[in-house]
Amino acid sequence: MLLKNCETDKQRDIRYACLFKELDVKGNGQVTLDNLISAFEKNDHPLKGNDEAIKMLFTAMDVNKDSVVDLSDFKKYASNAESQIWNGFQRIDLDHDGKIGINEINRYLSDLDNQSICNNELNHELSNEKMNKFSRFFEWAFPKRKANIALRGQASHKKNTDNDRSKKTTDSDLYVTYDQWRDFLLLVPRKQGSRLHTAYSYFYLFNEDVDLSSEGDVTLINDFIRGFGFFIAGGISGVISRTCTAPFDRLKVFLIARTDLSSILLNSKTDLLAKNPNADINKISSPLAKAVKSLYRQGGIKAFYVGNGLNVIKVFPESSIKFGSFEVTKKIMTKLEGCRDTKDLSKFSTYIAGGLAGMAAQFSVYPIDTLKFRVQCAPLDTKLKGNNLLFQTAKDMFREGGLRLFYRGVTVGIVGIFPYAALDLGTFSALKKWYIAKQAKTLNLPQDQVTLSNLVVLPMGAFSGTVGASVVYPINLLRTRLQAQGTYAHPYVYNGFKDVLLKTLEREGYQGLFKGLVPTLAKVCPAVSISYLCYENLKKFMNLE
């Protein structure tokens, strides 16, 4: 059995110094991120060209977080890393002979191969396709392993015939020693608690992803799937979030459309009675309470979910495009700024990316949004329900103004969504980045090893959503009234944005611009929190980050 501590402290220090010298390409005793990238290129390391992996490794090496790694930093990193590597080696080296054969690695990697092999199949013979894939990984990770390949009977090999020469070394002949294992994984970042997992993930992503078709076309299959995954995760998150908060959305639309209801918090009951002399002062209640009673009287609990089916149809592409476009736009901004990773993107560019993503999402689903508001503003005593109400409303809209009516107020909507999405996505990203940096410093860990708990994500989402919704609420209210104009609940008709603004101020004053803000925030806080919570967890589940 191999002993971990077979080398003396002096020998280990000499080895660390030699390794550091290979990374110190400028020979000044300090290694920067650019130096590390150059060293990987110069030494033909398997991860050369993978700036993301090298940056993660550099972050782990930079123990004191001064953006420079010296020999002292490297020794601390290496000592901690080798302890982890040794433990991993022991788990894989089941016969404890101090060597790991390709079959032992195959058994371990089969668990990591996108969970394509179930635990109850591990004892069965692996398919030739998977064996070939793992063998390619073995050769990629340990290109110098041939010094330790057990080539038995070399003398007899020279006497082989031409046919015999075509036979390759068997899998059982391939192995790596602990020293080779350690030297490779020492310069691999650690994700999800395993350096081997990280190495195999990068190999699979950047080497196995390129699939040559019969015509020789190169298609980046997994890269496409990875990018598309952000859209899928965003869409699912939006559907879950919107369904959970549908009643609040119904109340918001009801209050925005009803201009005859005034807040009892901002107005005294005497003032309200002056506007409506026939009202009973003892029965004057808040608009929110009146909305709840009216909706419940209309159809019970189901009344609070009117339009939610349409909401789901709308929110999946909207949320999908918002989150997916945000990730794509951040990558574009990263290239424009010359950053190596989206995590290094400036706050300004992050906010801009969020705003652009919101605009793309809003424009794509605007007709569905308009139809939804029209359905929710139908007469409370209408005999049409469900799909019948939906289809009849759509027919009436098309008959009244054609497709153009479905895009009424789109300019206001696009302009209004930019600051909201920018503040929402940008603030959440900024909070997430700040928290990870703070925790990494407190726990003395690399930032890539800091994970966000669900209890942290929820308040972050609530805060970012509240900030965004509050700032742009007046624009959102005016847009909604433009969309709902001429309906039973909102019979007024406007000539444009300026007209709806002036008439709103004339009828309700400045407080009218914030009517429905309370139920909106009551909806936004949990909605955005749930959305981000689902999105962050789905990204982890789908291995998107």
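From the backbone N, Cα and C atoms, a Cβ is placed for every residue, glycine too.
None of the noted substitutions appears here; every position holds its original residue.
As recorded in Swiss-Prot:
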- K65, D70: Ca(2+) 1 binding site (BINDING)
- D93, D95, D97, K99, E104: Ca(2+) 2 binding site (BINDING)
- T161, S166: Ca(2+) 3 binding site (BINDING)
- 11-46: domain 'EF-hand 1' (DOMAIN)
- I240 to V: In strain: SK1 (VARIANT)
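Feature annotations (Swiss-Prot) mapped to structure.
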residue: K65; record: Ca(2+) 1 binding site; Cβ neighbours (10 Å): 14
residue: D70; record: Ca(2+) 1 binding site; Cβ neighbours (10 Å): 18
residue: D93; record: Ca(2+) 2 binding site; Cβ neighbours (10 Å): 19
residue: D95; record: Ca(2+) 2 binding site; Cβ neighbours (10 Å): 10
residue: D97; record: Ca(2+) 2 binding site; Cβ neighbours (10 Å): 11
residue: K99; record: Ca(2+) 2 binding site; Cβ neighbours (10 Å): 18
residue: E104; record: Ca(2+) 2 binding site; Cβ neighbours (10 Å): 16
residue: I240; record: variant position; Cβ neighbours (10 Å): 20
List, by number or range, the same-chain residues at least 6 past the domain 'EF-hand 1' (11-46) whose CB is under 8 A from its CB atoms?
54-55, 57-58, 61, 67-71, 74-75, 78, 140-141, 143, 183-184, 186-187, 199, 203, 340
Taking Cα atoms as reference points, which of the recorded positions D93, E104, I240 is nearest to D70 (Ca(2+) 1 binding site)?
D93
For D70 (Ca(2+) 1 binding site), what is the secondary structure by DSSP, using just helix, strand and coil?
coil
Compared by Cα position, which of the recorded positions D95, D97, K99, I240 is the closest one to K65 (Ca(2+) 1 binding site)?
K99
For the Ca(2+) 2 site given as D93, D95, D97, K99, E104, which other residues of the same chain have their Cβ within 8 Å of the site's Cβ centre?
I92, L94, H96, G98, I100, G101, Y175
Do me a favour and check the Cα-Cα span between D97 (Ca(2+) 2 binding site) and I240 (variant position); whole Å is fine.
52
Residue pair K99 (Ca(2+) 2 binding site), I240 (variant position) - Cα distance, angstrom, rounded:
49
Tell me the coarse DSSP state (helix, strand, coil) of K65 (Ca(2+) 1 binding site).
coil
Just to verify a number: CA distance, I240 (variant position) to D93 (Ca(2+) 2 binding site), in angstrom, no decimals.
44
